[in-house]
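Chemist: Could you have a look at this structure, given as structure tokens, before my questions?
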Amino acid sequence: MAAKLEVREAMLTEKRVCRFCLTEQKLASIFEENPRVKTTANLPLQIMAITAIEVYAGDGMPGHICLECRLLFEHCYRFKQMCKRAETLLRQYPLTGNWPSPLEKPRAPMTMVASKKLLVVPAKTAEPSETPKKLLNTMAKSSSQVIIEDVQVLESAMVTPRTVAGSSPVPRRSHAYELKVDNNQELSMDDVQSMLEDMASELEKEFPDIPQKASPVKPKVLNKSSIRILNKGPAAPVEPRLATPKVKRDDSGNVAIVTEVLDSDLPLDDQDDPTKNAEKVATDVFPCPDCERSFPLQQLLEIHRLNHTRSRSFQCLLCEKSFFSKYDLAKHNFVHTGERPFKCAICSKAFTRKALLHRHERTHTDVPKFICVYCEKPFLSRQEMEKHAERHQKKRPFQCGVCTKSFAFKQGLERHETVHSTNLPFPCQHCERSFSTASKLARHLVAHAGKRAYPCKYCHKSYMLSHHLSRHLRTHTQTSDASFVCSECKVSYSNYNDLLDHALIHATASLKCPMCRKQIEDIDSVESHMDQHKQSERHACEFCDHIFLTQKCLQRHIEDDHVVEMEPYQNEFEDDGEGEGGVDEKEEHLDDFEDMDNVKQEEFVTEYLEDDALYEDHLDDSDESFTPPPPKQRKTNPPKDAQQSVRQTRSRDAQRITQKTGKNEGKPHHKLERNLKNRRSAK
């Protein structure tokens, strides 16, 4: 059985079939860029954004896509970008007062390949010059999404010469007007319309002008249903694709349009419909129907969807933005005040959120850590460690009767006792555990989700959720094959230097760089500033078209201008945090989940769903609970003061180092501490 499975998996990988419609014609690789197709983003990213399906080389699936699906993905992606752009402009209107101008809609995809023919055959008529031109122009104006294959316009050789009053006899002619298109050449609707109009002009030159009065009777359309099919617009729920449309006339001059509708668009019987008889299979990707996100477990998706029905009841007094919780609103207020209350103890760099500070502190790998004697948690500064130690020294008279935890307040004990209850409102579907809040359940579900299912193909990072990967992939495409868009006028360029040359025009006019929004002192400094963009590394924003000179400038821009966009990534699966320090711990774990590699699965906190203000567990138990350590491993008597805690930490660290490397190896640790003190005193 295992051998058959391996054989089938190998056949699936090598099968030359379109991964999305299962056709075997006109295939191309998903992972190789087609130079004839101008795209707004690479194809795997478009597929992820539209279908929530991640494709990458070596994923065990067919690696091909047909031409029609390729164009449809490009069209859908452009449409999605247009919708998001419209949403942004509409939300900016209350703040700016500038009503946005209409956006340009993406053109419908059109493919033309040379295999079949479109025949326009005029029969006997008194006006051989008028009918072909009218028919072609009508088709050029009305056809919206017709797959035309190798167009030929033929004049019948059986035209009978007739003499019309005031004109010369029409000679007998036998000409063929043929327009061939190379295989797999992509043409837009404008190209097709122009092509048909040119063909009509050629026909007009071949025939002399005939007075209008010579044709009092207009030809009758015999099959109006075919006309309706040709003219069917994009608003139709299911638009049939047409192959080989033919325009014919009978002996009386009446017009008939004969079309062949592709079999895949005809109504199917239930027994022939693959979707009716398809067996449902389990999948590890559960896309949200209300947004572009997807999740590895169905229950995570259900928790996420709760936020689509929640109301934003906390409104900012300085602008019109609203938030789910007081904590979100407090974070947003930093944008207006400019306050950055969380400072690094090593380099004094300031941040608006403690989670960003914790992420930054991990970069100081060469600085000795101060270890808490109670829980062995490391800190970069003695002050932080002493403040943390005070929490362990609190009197906690309220002890749980089931476990060893104790609490400083009775309310904390009552909240904790719900943990031991077997009738909690949020049960896990994969085990017998249940939880008091949806956020705690979501964090527990990470253990069931297994490994991170979405690895990046360009670097070593991997992600638990598809939209985390999608957001990360934009950082690669901004510096590779993606088009570069001017933030001022939205003109796009395929080359970064071309964009900079264009941006120089805007910067000269306004003395403000359109790339990084920096105000330039004078016109003489404009060119030198743009040269810095050419020579320095590019730090592209994931949410807009700005590109900055340094990572610091980019981070400041995101914190100031994209607070709303960052909310879905910062707040999912998070408790309200209105209690004493509860949010800080969760934010720190969230950063580990999204940015760190090779971390134990139990330490992950899944991506935020928005603050869990729906539920009442506002305090984290770790803030006021304390579990006495086992007597063999830790000291049961707490130190009398914080200074004694520091001395014990130093002594214990020195003993550890001595045991591992020798008696004299403990000295460098204290030497680093002295260097750290000198650095602080110098500052």
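Glycine is no exception: its Cβ is also placed from the backbone N, Cα and C atoms.
Keep in mind that what you see is a predicted model, and the values were worked out from it rather than measured.
Copying in the features that Swiss-Prot gives for the protein in this structure:
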- Cys18, Cys21, Cys66, Cys69: Zn(2+) binding site (BINDING)
- 16-93: domain 'ZAD' (DOMAIN)
- Leu45 to Ala: Disruption of tetramer formation but not of dimer formation (MUTAGEN)
- Met48 to Ala: Loss of protein stability (MUTAGEN)
- Phe73 to Ser: Reduced thermostability (MUTAGEN)
- Phe79 to Ser: Disruption of dimer formation and reduced solubility (MUTAGEN)
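Can you tell me where each of these features sits in the structure?
Modeler: Under DSSP, Cys21 (Zn(2+) binding site) is assigned to coil, being neither helix nor strand in the three-state scheme. Cys21 (Zn(2+) binding site) has a Cβ environment of 12 other Cβ atoms inside 10 Å.
Restricting the average to the domain 'ZAD' (16-93) gives a pLDDT of 84.
A sphere of 10 angstroms centred on the C-beta of Met48 (mutagenesis position) encloses 23 other C-beta atoms. DSSP assigns Met48 (mutagenesis position) to a helix in the three-state reduction.
Spatially close to Phe73 (mutagenesis position) yet at least six residues away along the chain are Leu43, Gln46, Ile47, Ile50, Ile65, judged by Cβ distances under 8 angstroms.
Neighbour list (Phe79 (mutagenesis position), Cβ cut-off 8 Å, at least 6 residues apart, same chain): Lys105, Pro106.
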Chemist: What number of additional C-beta atoms lies within 10 angstroms of the C-beta atom of Cys18 (Zn(2+) binding site)?
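Modeler: Other Cβ atoms within 10 Å of Cys18 (Zn(2+) binding site): 21.
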Chemist: Provide the three-state DSSP residue tally for the domain 'ZAD' (16-93): helix first, then strand, then coil.
Modeler: 36 helix, 7 strand, 35 coil
Chemist: In whole Å, note down how far the CA of Cys18 (Zn(2+) binding site) lies from the CA of Leu45 (mutagenesis position).
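Modeler: Cα-Cα, rounded: 17 Å.
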Chemist: Of the binding-site residues Cys18, Cys21, Cys69, which one sits closest to Met48 (mutagenesis position) when you measure Cα to Cα?
Modeler: Cys69
Chemist: Write out, in the order they occur in the sequence, the residues of the chain not among Cys18, Cys21, Cys66, Cys69 that have a C-beta within 8 Å of the mean position of the C-beta atoms of the recorded Zn(2+) site.
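Modeler: So the extra residues in range turn out to be Arg19, Phe20, Leu22, Thr23, Leu27, Ile65, Leu67, Glu68, Arg70.
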